[in-house]
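Visitor: Have a look at this one.
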Amino acid sequence: MFTFAAFSALLISLAGVVAQTTGTSVDSSILTKTADSTGPSGFSIPALSELTSGAPTDSTVALYSTFAAGATPTVSGAPVLPTSALTIADYPALDVTPPTNSSLVKDWMAKIDLSKVPSYNVTTGDCSTDAAAISDGRCWWTCGGCTRETDIVECPDKNVWGLSYDDGPSPFTPLLIDYLQEKNIKTTFFVVGSRVLSRPEMLQTEYMSGHQISIHTWSHPALTTLTNEEIVAELGWTMKVIKDTLGVTPNTFRPPYGDIDDRVRAIAAQMGLTPVIWTSYTDGSTTVNFDTNDWHISGGTATGASSYETFEKILTEYAPKLDTGFITLEHDIYQQSVDLAVGYILPQVLANGTYQLKSIINCLGKDTSEAYIETSSNQTTTQITAATGSQSTFFQPIVGTATGAEVSAPSEATGSTAAGSAASTTSGSGASASTGAASNTSSSGSGRSATMGGALIALAAVAVGMVYVA
């Protein structure tokens, strides 16, 4: 488990790394920029220079609409909204990994064939102290940006932007929802289970408005630091609270901080979930994550102005070099990030006219109904071959989001302890790996962009990102 003490040590050790990937120094012309949008209902968006960690709290806005129990969704084949309200006592405590000894988690675990899950150790979440996890071929995104062919990391068509927001619903989400509704923009919301339990009506409005809902775990941990049982609990409870709220279950998830490896992938596959990360672009020795850094503003390591400048570089320097579309990382958990989106980023994209804004499921060329297990036309049973021997393989589910088939994964490190044990740790030395069907350097013949996240940027994401505000 990634403790606060461990996070503090990691943050201190990575102070130099963070300084390289985020900052508050920007072109002076950006500091004078004012909002291109007043927001829905004349809501006043602060000047860009005022979007800082010390910004005064905005007044919140109401949802443009709420929906009654039994209302019919726009998603083809979906059931009506559930008629029973959520009972908080029926769910785990907020913002902590759920207990693994509950009957539900035991039932979910019973459906997981652990012989088909690579027995890699849990990681420390820290690349500087976990060399063994880097070198054992597990395809750990956090340390090197490794992805598998079945990870969703881009939109196939050039100039299509897969828009997404993480960590909500929050008190500031209604402003974003209202703006998206006003402009007829669809996005993907990667929601935290604890936030859904706190604000189910916001999730229903997102869903009923045609946005894609996806999973972002129950308490926002770095998944590779968890045991198998804890991963199942984090994903399973989030799947359950979403279905209890909407009547459908997402078939995609985004690992917090992008922290994923083949063990997490294999467990998620057996739960019917396909991972979605964000696009990276590699040009020579430079690797850029399509991360606006809006989540750094609240912590003071970025400002609205510096995040906007990052966004402009993505849009003007890196996206045009791709043969494909792209997926970005943005957030609706913070006031500043929502103000940045509604007042600056989205209005500029609309005014520019170059990029088509779509939810991720739509940017893949699929109907929104393909985003949910119950309504997807692709009900292929997940097939996973045994994760043992020199050529272990796993199959990533393709329910609604088919991008590939069986993917070869290298065998686990010799003598490793099964990650199902809470006491599992790793140690040793080694260099970053590039094996199997992993992608961490360049595009394939299909024109796919490079998917190396970049160890420095990813490390900073794990470090600073642990300051998670509920």
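Any Cβ shown, glycine's included, is placed from N, Cα and C.
Pulled these features from Swiss-Prot for this protein:
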| type | residues | note |
| --- | --- | --- |
| ACT_SITE | Asp166 | active site, proton acceptor |
| BINDING | Asp166, Tyr257 | acetate binding site |
| BINDING | Asp167, His216, His220 | Co(2+) binding site |
| MUTAGEN | His216 to Ala | Abolishes CDA1 protein expression; when associated with N-167 and A-220 |
| MUTAGEN | His220 to Ala | Abolishes CDA1 protein expression; when associated with N-167 and A-216 |
| MUTAGEN | Arg254 to Ala | Abolishes CDA1 activity and results in avirulence in a mouse intranasal infection model, CDA1 localization is unaffected; when associated with N-166 and N-294 |
| MUTAGEN | Asp294 to Asn | Abolishes CDA1 activity and results in avirulence in a mouse intranasal infection model, CDA1 localization is unaffected; when associated with N-166 and A-254 |
| ACT_SITE | His331 | active site, proton donor |
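What's the neighbourhood like for these features in this structure?
Guide: The Cβ of Asp166 (active site, proton acceptor) lies under 8 Å from the Cβ of Phe190, His216, Arg254, Trp295, Leu329, Glu330, His331, Asp332, Ile333, each of these being in the same chain and 6 or more residues away along the sequence. For the recorded site, Asp166 (active site, proton acceptor), the DSSP three-state label reads strand.
Classification of His220 (mutagenesis position) by DSSP places it in coil, neither helical nor stranded.
Summarising the environment of His216 (mutagenesis position), the number of other Cβ atoms within 10 Å of its Cβ, over all protein chains shown, is 27.
In this structure, Arg254 (mutagenesis position) belongs to neither helix nor strand by DSSP; it is coil.
Cβ contacts within 10 Å of Asp294 (mutagenesis position), excluding its own Cβ and spanning all protein chains shown: 31.
His331 (active site, proton donor) carries a strand DSSP state (E or B).
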Visitor: Should any of the recorded positions Asp167, Tyr257, Asp294 have a Cα within 10 Å of the Cα of His220 (mutagenesis position), which are they?
Guide: Asp167, Tyr257
Visitor: Where does Asp294 (mutagenesis position) sit in the DSSP three-state scheme?
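Guide: In three-state terms, Asp294 (mutagenesis position) counts as helix.
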